Amino acid sequence: MAQGLIEVERKFLPGPGTEERLQELGGTLEYRVTFRDTYYDTPELSLMQADHWLRRREDSGWELKCPGAAGVLGPHTEYKELTAEPTIVAQLCKVLRADGLGAGDVAAVLGPLGLQEVASFVTKRSAWKLVLLGADEEEPQLRVDLDTADFGYAVGEVEALVHEEAEVPTALEKIHRLSSMLGVPAQETAPAKLIVYLQRFRPQDYQRLLEVNSSRERPQETEDPDHCLG
């Protein structure tokens, strides 16, 4: 993924007929894959409380999701995805208010920054792409990921990647159109896999995030992060 792209996404709860519906809409199955994601944070969840999500995907590398523009409300989230390790390290140091660590590898700064593993799970994914009827051929395709985690939670995600904030409203309109075509209720929200993992296996951490969420002006973005979190 190109550095600095803005990810606009909406999560939903898929049903048994979701893949068939995607085919009816002209969607193409790109691949099926299984992977392990491991998430890192401080014991106090300082990153998550700041709406930052650090993940290492097995055989893929590091990614840090940072919040997008303020004031975008609705059953969706908007994040900037950082994948270049020096950029990730610089942002981590900024959020955690740490100086003097340079811009090296992410793994090298985990200890100095007090970051530790907080969640790790395996996901089975089917990845789809499609273009809505009437869309400009030069517009990026919409992506739909259907995930099932190894702890039994299934979630879908409609995603568009854009380069500038000015492109976000158009991306949102396309995401909402496709969601409607898939039968997703207009205001349905679905938590990210990581949030459900914390709720089930680290309830105290989950409660801590809920308390932070309740004090925010934009609660939706913490309630449905992640993919955060993919």
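Cβ atoms here come from the backbone N, Cα and C positions, even for glycine.
Quick look at what Swiss-Prot annotates:
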- GLU7, GLU9, ASP145, GLU157, GLU159: Mg(2+) binding site (BINDING)
- LYS11, ARG55, ARG57, LYS65, ARG125, GLU157, LYS193: substrate binding site (BINDING)
- 5-201: domain 'CYTH' (DOMAIN)
- LYS11 to Ala: Mildly decreases enzyme activity (MUTAGEN)
- ASP37 to Ala: Strongly decreases affinity for thiamine triphosphate and enzyme activity (MUTAGEN)
- TYR39 to Ala: Strongly decreases affinity for thiamine triphosphate and enzyme activity (MUTAGEN)
- TRP53 to Ala: Strongly decreases affinity for thiamine triphosphate and enzyme activity (MUTAGEN)
- LYS65 to Ala: Strongly decreases enzyme activity. No effect on affinity for thiamine triphosphate (MUTAGEN)
- TYR79 to Ala: Decreases enzyme activity (MUTAGEN)
- GLU81 to Ala: Mildly decreases enzyme activity (MUTAGEN)
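Locations of recorded Swiss-Prot features on the structure.
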{"residue": "GLU7", "record": "Mg(2+) binding site", "Cβ contacts under 8 Å, 6 or more apart": "LYS65, GLU78, TYR79, LYS80, GLU81, GLU159, ALA160, LEU161"}
{"residue": "ARG57", "record": "substrate binding site", "Cβ contacts under 8 Å, 6 or more apart": "PHE35, ARG36, ASP37, GLU63"}
{"residue": "ARG125", "record": "substrate binding site", "Cβ contacts under 8 Å, 6 or more apart": "ARG32, VAL33, THR34, PHE35, ASP145, LEU146, ASP147, THR148"}
Between LYS11 (mutagenesis position) and LYS193 (substrate binding site): CA-CA distance (Å): 10
Candidates TYR39, TRP53, ARG55 (recorded positions) with Cα within 10 Å of GLU157 (Mg(2+) binding site): none
Nearest-integer angstrom distance between the alpha carbons (Cα) of LYS11 (mutagenesis position) and TYR39 (mutagenesis position): 19
Cβ atoms near LYS65 (mutagenesis position) (within 10 Å, other residues, all chains): 23
Candidate nearest GLU9 (Mg(2+) binding site) in space, where candidates are the recorded positions TYR39, TRP53, ARG55 and distance is Cα-Cα: TRP53
Candidate with sparsest Cβ neighbourhood (10 Å radius) among ASP37, GLU157, GLU159, the listed recorded positions: GLU159
C-beta crowding around GLU9 (Mg(2+) binding site), within 10 angstroms: 24
Cα-Cα distance linking TYR39 (mutagenesis position) and ARG55 (substrate binding site), given in Å to the nearest integer: 4
Between TYR39 (mutagenesis position) and TRP53 (mutagenesis position): CA-CA distance (Å): 7
Protein Cβ atoms within 10 Å of TYR39 (mutagenesis position), excluding its own: 24
